[in-house]
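Pulled from Swiss-Prot, these are the features on record:
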type	residues	note
MUTAGEN	TYR205 to Leu	Slightly affects binding to H3K4me2/3
MUTAGEN	TRP211 to Met	Abolishes binding to H3K4me2/3
MUTAGEN	ASP215 to Asn	Abolishes binding to H3K4me2/3
MUTAGEN	GLU218 to Gln	Does not affect binding to H3K4me2/3
Amino acid sequence: MEGIQHPIPRTVEEVFSDFRGRRAGLIKALSTDVQKFYHQCDPEKENLCLYGLPNETWEVNLPVEEVPPELPEPALGINFARDGMQEKDWISLVAVHSDSWLISVAFYFGARFGFGKNERKRLFQMINDLPTIFEVVTGNAKQSKDQSANHNSSRSKSSGGKPRHSESHTKASKMSPPPRKEDESGDEDEDDEQGAVCGACGDNYGGDEFWICCDACEKWFHGKCVKITPAKAEHIKHYKCPSCTTSKKMKA
């Protein structure tokens, strides 16, 4: 297990950086690397845990033998429930436990290094500005407070799915940034676009980045997160993200 091989964060900024790194690794495990993660969680093995590491990687491993452990431990035995649930529900369950673990690690560091009321509040606000892992992997990522109400309302009132266009138009829109609503003002369009969240890493939309939309789950992804370039996307008629591709294979 990881022990304390990484630098120990001591300031609010360092603890938040540690949090973001671990979070990115966990999101990767439950989205772009989900097939690899699924196969590593063999129910025939002993109690396994999913660890997110500060360097944005992840690992499935046995819990540490040290008692009490140096850091709070993630949920034990996630592999035992794998075959007794729908894959989607199992991934969601692991995501919820992973969110809880991230918070416990962050505030463990806060307690260890004597964070006061204001420091704890600032740390929580920084963490709370990011979507939870559960929100990212289930496609329910929340935007910032001033955008969430209008943005989520407009999405829930949509007609349930993208309109069907010609194949050439579909291919073009697939590589475009998250779509704007034509009947909204320019400012609202900008807010809606900025509020879009990558289904893999959970980060918000950036105007200078290439994005692609999954035709199955209709989530948007950074091209770099799903290893798709603009040139490659030109030749894809119907794109499916790693999670949807894996789900289809599991059901086959």
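Start at 1 and count along the chain as shown; that gives each residue its number.
The backbone N, Cα and C atoms fix where each Cβ goes, and this holds for glycine too.
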Integer Å distance between the CA atoms belonging to TYR205 (mutagenesis position) and GLU218 (mutagenesis position): 15
Cα-to-Cα gap, TRP211 (mutagenesis position) vs TYR205 (mutagenesis position), nearest whole Å: 8
Winner by Cβ contact number (other Cβ atoms within 10 Å) across the mutagenesis positions TYR205, TRP211: TRP211
Surrounding CB atoms that lie within 10 Å of the CB of GLU218 (mutagenesis position), all protein chains: 14
Integer Cα-Cα distance in angstrom, TYR205 (mutagenesis position) to ASP215 (mutagenesis position): 18
